[in-house]
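Below is one structure; the comments refer to it alone.
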Amino acid sequence: MTSALTQGLERIPDQLGYLVLSEGAVLASSGDLENDEQAASAISELVSTACGFRLHRGMNVPFKRLSVVFGEHTLLVTVSGQRVFVVKRQNRGREPIDV
């Protein structure tokens, strides 16, 4: 069952799973990230650390999106209000570039 909270996440191409967090608690999850409390904790800590960086004075939120790229997948993190949306996406293979 798709809720208003997750309907957009389920339509993301190459999506392998998602987490929706609020204050470190998992509100919704699916796929590879379903009920993954360890990932939720690590991502919450990462977001907290990233929020500590202030490149420009006066910014309310220091970032909107954060990408953590691994070999075969990427974690895409978006902060919206009090919620953190995390999507695990499959990285698409690329053809080698001839130089």
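Note that Cβ sites are derived from N, Cα and C of the backbone, with glycine treated the same way.
Substitutions noted, but not modelled.
Over in Swiss-Prot, the protein carries these features:
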MUTAGEN   S67 to D  Mimics phosphorylation; inhibiting Ragulator complex assembly
Original post:
What does DSSP assign S67 (mutagenesis position), in three states?
Top reply: strand
Subject >> S67 (mutagenesis position): tally of other CB atoms within 10 A of its CB >> reply: 10
